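**Student:** These came from Swiss-Prot, pasted as-is:
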- T78 to P: In clone 12 (VARIANT)
- L89 to P: In clone 12 (VARIANT)
- A164 to V: In clone 93 (VARIANT)
Amino acid sequence: MSSVFSGDETAPFFGFLGAAAALVFSCMGAAYGTAKSGVGVASMGVMRPELVMKSIVPVVMAGVLGIYGLIIAVIISTGINPKAKPYFLFDGYAHLSSGLACGLAGLAAGMAIGIVGDAGVRANAQQPKLFVGMILILIFAEALALYGLIVGIILSSRAGQSRAD
């Protein structure tokens, strides 16, 4: 009985592990950022309910991090089709590194957004001039996840370049 698989038998494991890592770690960052900044919004909203909608920005920014992981996971999973073309260890490792780059950057950004969002919305309730500063810090934290997304796209595009087609 022969296998129709061409390439390395273990390579798809690493590719799918990369897709899972991208989604899981990014969603962990998104969940942490949403929860941490959501607690800040809820506690601030008790005293200043008129600021709740203005202070929801960190929660939204944290939620976007999960989408970055989803994008990379879809890119990776569509690139794994061993029956259509050979899938070697280089491809699996490229997809694994792509998923880890995006996922761990999303996790770090989510932690930063959560902490800044929590402290920022509470401080904004006491001193409204701090809103612009909070938004700028949140943008820089979100940029960390964007860097991971960009590197993840570049690394996943490297899969398939280990051989001359």
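Cβ atoms here come from the backbone N, Cα and C positions, even for glycine.
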**Student:** Measure from the Cβ of L89 (variant position) and count the other Cβ atoms within 10 Å, all protein chains considered.
**Tutor:** 15
**Student:** If I restrict to non-local contacts, at least six residues apart, and a C-beta distance under 8 angstroms, what lies near T78 (variant position) in its own chain?
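**Tutor:** The list for T78 (variant position) is empty, so the answer is none.
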**Student:** According to DSSP, folded down to helix, strand and coil, what is L89 (variant position)?
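**Tutor:** In the DSSP reduction, L89 (variant position) maps to helix.
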